Each structure stands twice: as structure tokens, then as C-alpha cells.
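Enquirer: One structure, pasted below without further comment.
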Amino acid sequence: MKKRIFIGSSSEQLTILNEIVDLLGDDVECIPWTDAFALNKSGLDSLIKQTRLADYSILIATKDDLTKQRGESLTKPRDNVVFEFGLFLGAAGPEKCYLIAEEDTDLPTDLDGITVAKFTRNSGQYNSLDKIVESIRTHLVKIAEMSQLGLLPSTALAIGYYNSFIKRVCEEIHGSECVELEGKKIKVKSFRVDVVIPETLDDNGVGNFTTLYNKRYGLSKATTCTNPALLGTRGFPFHFKVDPPDANQESPVDIHLLDIPSTLSTIVESLKLYLPSNQVGQDFDMDYLEMRELENFAKVLKYLIGRNAATKGYVNVLTNVKL
């Protein structure tokens, strides 16, 4: 999925904006400010919506206005560029919001002490526009593999799901070498876990998908084994199948656990609050946010799985799964 980048500038600098769009190429989806304002909406409403939809932003500060300050003539960027930088910076954080300034542009003193990329219009220089944009591209690639806590919940959901379920289930099976099916303990020779991430979420989250998926693949419900001698212990429920299906369950068997994280349903409710709509029909912005959250959930989960010996090599994450 391509990342979205909002690009803002003054109306006089559309040539530079379009050059940046060309330099970024087809690896990302650029949203110039000229395409960001919806009809019958205020400019502020449209900008706030873009802070929620864009993964990154680039604001271009150029020498647009000549002002006098304490008797000194200064060349300053347009006010809207400074405002939009603050808006996106507050929404996404400094790792995802870039201000690039033309050389000798007088910036607000609030930015003193912050490294701002300053470009020249002269090609061939160390800080020519193409080199500045390339440095941003490099940084985007670097942070693309990382996840951050944001206004939407996928990172926190993945951490909670891993710690409270995936890791615990693996630790329990490693320790007890058994599972419980209808009160009967089945010895486990080996196991693997597939976490199933649906391609899309419906209005019921993953509830209906889970029911149909388990039915289609003939999965049985079981739990991890409990120790009656230990008060307060409980079995962790999951769906599984025996490989092969006709294996003698009186002997240790290979089991295949499959789980569709019910916590993904939280994403649906969060998106309704995050980007409310009073229309019926397909909402491409909502679809994009949903895809972004599912992708991020899977990315965080894979990272956590790979860092623990109890889960690494035992748990796979299946993405974009269809019925």
C-alpha cells in the first residue's frame, strides 16, 4: 500500500511543489494542497481531515513576503505554510512532518534550534532541491518499518494482543505440551500458530468473518491446559485442527492453531469516531485508513513475534485473507 504525503506551499510556488511530486515518484501517493480542499467545506476542516489521512507531510517555506520588523526588511514564508506545518506537526509528530525552507527565508523564532532542511534553487549544489527531497525519501524508507502510537489504535492493539494472547498461548503449550478439548487433554508433539488478518473489516468487525472461517476450515475450539493445583489459572481459548486430521489423538499429535484477533473489531469503531460520515456508500478515505491500520497491526505483530524465542518460528501472520 502506497503511503500518502500531503504537500503544502504558497500559491506562488506550485512549480516547486510539482517538482517535488515528480522527485518523489510513484512509490508514494502525493496529495498537493491544491487537491486537498473539498467543496462546501472550510479550508480548516479540509486541512484537519488531511492530517488524519496523510501518513507524512512536506511543507515548503519560500521567500514569498517582504516584511519590516524593527526597521529591518525580512523575507518570510506565507503565513498559511507556517500554520499548516504546525497543524501537521501536532497531529503526526516530528518524525512524519517535514519543513523545507528556501535559503535566507526568515522562519519563526519558535523553530530556532531545530534542524530545518534549507534548499537552493541552484542545481548542482549540496542542498539543491533534488538532494533535499532524496534525503527525505531515504528517511521515509527508514521509518516505514517502524510503528508509532497514533490517534488510531492498531499499534496498541497489536501489543496488547501479542502480550495477552499469542505469547501466553505459546508459553503454555511449550510448558505443558498439551491442549484441552472438551475436557480431554491431548498431548502435543509440535504446534504452529497462524494469525489470520482479514483483507477487510465489515460493520461487525471480524465477528462474522471468524464464524464463517472456522466453519469453512472445520476448526475445533480448545484451550491451553490448566493445572487444578494452581488457583486462578485459566485456559486460553483458540481454534485449531490436527495435522493430519485422522491422526490418533491417543498419541502426541501435531496441531495447527488459527486465530482471528477479535481485537481488530476495535478498529471499526475507532474509525467511525475518527472520520465520521453521514453518507451511505463507499468511502475511499475510510477504506484507506482501514487498510493502513490492518497493515500496521500485522507489522507490529510480526516484529514482536520475531523478538521472543517462545513465538519466533512458531507463529506466522497471514495478511489480506479472503473467505
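Every residue gets a Cβ built from N, Cα and C, even glycine.
Pasting the relevant annotations from Swiss-Prot:
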type	residues	note
DOMAIN	4-120	domain 'TIR'
ACT_SITE	GLU84	active site
MUTAGEN	ASN163 to Ala	Requires 10X more c-di-GMP for activation
BINDING	SER164, PHE165, ARG234, PRO237, ASP259, SER262, THR263	3',3'-c-di-GMP binding site
MUTAGEN	PHE165 to Ala	Poorly activated by c-di-GMP
MUTAGEN	LYS167 to Ala	About wild-type activation by c-di-GMP
MUTAGEN	ARG168 to Ala	Requires 100X more c-di-GMP for activation
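Help me understand the surroundings of these features in the structure.
Expert: Across the range of the domain 'TIR' (4-120), the DSSP-based residue counts are 48 helix, 36 strand, 33 coil.
Long-range Cβ contacts of GLU84 (active site) within its own chain (separation 6+, distance under 8 Å): GLY8, TRP33, LEU47, SER57, LEU59.
For ASN163 (mutagenesis position), the number of other Cβ atoms no farther than 10 Å from its own Cβ, over all displayed protein chains, is 12.
Counting only same-chain residues at least 6 apart in sequence, none has a Cβ under 8 Å from the Cβ of SER164 (3',3'-c-di-GMP binding site). DSSP gives SER164 (3',3'-c-di-GMP binding site) a helix state.
Around PHE165 (mutagenesis position), the same-chain residues six or more apart in sequence whose CB sits under 8 Å from its CB are PHE236, ASP259, PRO261, listed in sequence order.
Note: LYS167 (mutagenesis position) has non-local neighbours LEU304, ASN308, ALA310, THR311, i.e. same-chain residues 6+ apart with C-beta under 8 A of its own C-beta.
The number of other Cβ atoms within 10 Å of the Cβ belonging to ARG168 (mutagenesis position), over all protein chains shown, comes to 14.
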Enquirer: Can you grab the distance from PRO237 (3',3'-c-di-GMP binding site) over to ARG168 (mutagenesis position)? Cα atoms, rounded to a whole Å.
Expert: 11
Enquirer: In whole Å, how far does the CA atom of THR263 (3',3'-c-di-GMP binding site) lie from that of ASN163 (mutagenesis position)?
Expert: 13
Enquirer: Who sits close to SER262 (3',3'-c-di-GMP binding site): which same-chain residues at least 6 apart have their Cβ under 8 Å from its Cβ?
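Expert: In sequence order, GLY205, VAL206, GLY207, THR210 meet the Cβ cut-off.
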Enquirer: Using a 10 Å cut-off, grab the number of neighbouring Cβ atoms around the Cβ of ASP259 (3',3'-c-di-GMP binding site), all chains included.
Expert: 21
